[in-house]
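Visitor: A single structure is presented below for examination.
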Amino acid sequence: MMPANEDKENNIVYTGNESSGINFPQTPAHLLKRSHSNILKPPVRLDQLKRDANSNNGNTLKYIQGGKEVSPTKRLHTHAQQQGRLPLAAKDNNRSKSFIFPETSNQSKDADLPQLQNTLSIRKNDQLRKLSQISRSRSRANHNDLLSNSRKLQKYGSVLGYNALPKMKSLVLKDLADSGKNEESSDDDEGNEDSESKLGKKLQSALLKQDSSDGENELNGGLGLFNEQGGLQQLIKNSTKNEQKTKNDKSDKTDDYDIEIAPQRQEPLPYVPEGYSPFQQDDIEKLKTFNSPYKLDLEDEDDTPDKVDLLPLEQIDEEGEKDETECITRNQEEGAALPLLSKNFKEVAAVPTMELVYSEEGLDPEELEDLVT
């Protein structure tokens, strides 16, 4: 079985007031926020209201919660803030505030309905009066503008009822049935006839021709597209005639076709990069037969060495070079220079002589030990 406060959709019922019989589902407090189980506090009931004897002779009521007086609006505001989220039954904009005192709120609404209707009707009547006044003022302004402006009077005078205004020329064409009457009236108005005689005659002649052509078409048996002489049938006849003419022209002019010939395709030019001058065939042959000025023709006809401009080679004796090197080394050994001593030394110390020439013999083991140590 499910615990008592677990079915939050149906079983949990919130009663806003003891006197009111309205119930609606409410989510339990411990399911809204698990960390704080006592967030939703029950609303203040009538038995929790206490009278304040110090103000207004004890007639006012105040909310007393935790030993402090709290106003009803502040109580509702804090209650809505602490709620966290709206209950599941209040998701359709049914706030919990409206269910605290439902009877009093409904009664006040029912009592205020006629007053609201009266105020709305008064506002509508005021708006209609303002609109009518604005429209009247605008019509009067337009009327005054027409009277002050001569052009507007000439255009719209007959509409406004001013029949004494000068008549304007109309672009509407007169009927042909009244042609006789127009001719009789034209005898009276000779001045106007001079200006409009040419154009009127042209229009009348064109309309008479059109009427005569319509009468002939009726006699021939058809009007418009279904006429035998000038309609769909005539178009069909003309198209067949044109097709026959084109066939005859093709048969006569079979040899006169303009044959289109494409131009001969040219070979593409070779690719030449920028800054590169290609060698011609003459240049290549010159390079093949080029004679350098440093080239020597040693093979002459006379085979004489006088013509060759070269220095003769000197022959060097290797034995003589060896003798010279030996003499130089001996002189160096004999004429070894004495070391320069300062003037303070009276006794000349014996300076050991060193062999300058390597005798091609390595060091003894004793000498090697001396070097290492």
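Heads up, the Cβ atoms here are built off N, Cα and C, so glycines get one too.
Keep in mind that this structure shows the original residues, not the substituted ones.
Features from Swiss-Prot:
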- S277 to A: Affects phosphorylation and the interaction with ESP1 (MUTAGEN)
- S292 to A: Affects phosphorylation and the interaction with ESP1 (MUTAGEN)
- T304 to A: No effect (MUTAGEN)
Visitor: Between the Cα atoms of S277 (mutagenesis position) and S292 (mutagenesis position), what distance do you get, rounded to the nearest Å?
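Guide: S292 (mutagenesis position) has its Cα 24 Å from the Cα of S277 (mutagenesis position).
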Visitor: Within 10 Å of the Cβ of S292 (mutagenesis position), how many other Cβ atoms are there?
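Guide: Looking across every protein chain shown, the total is 6.
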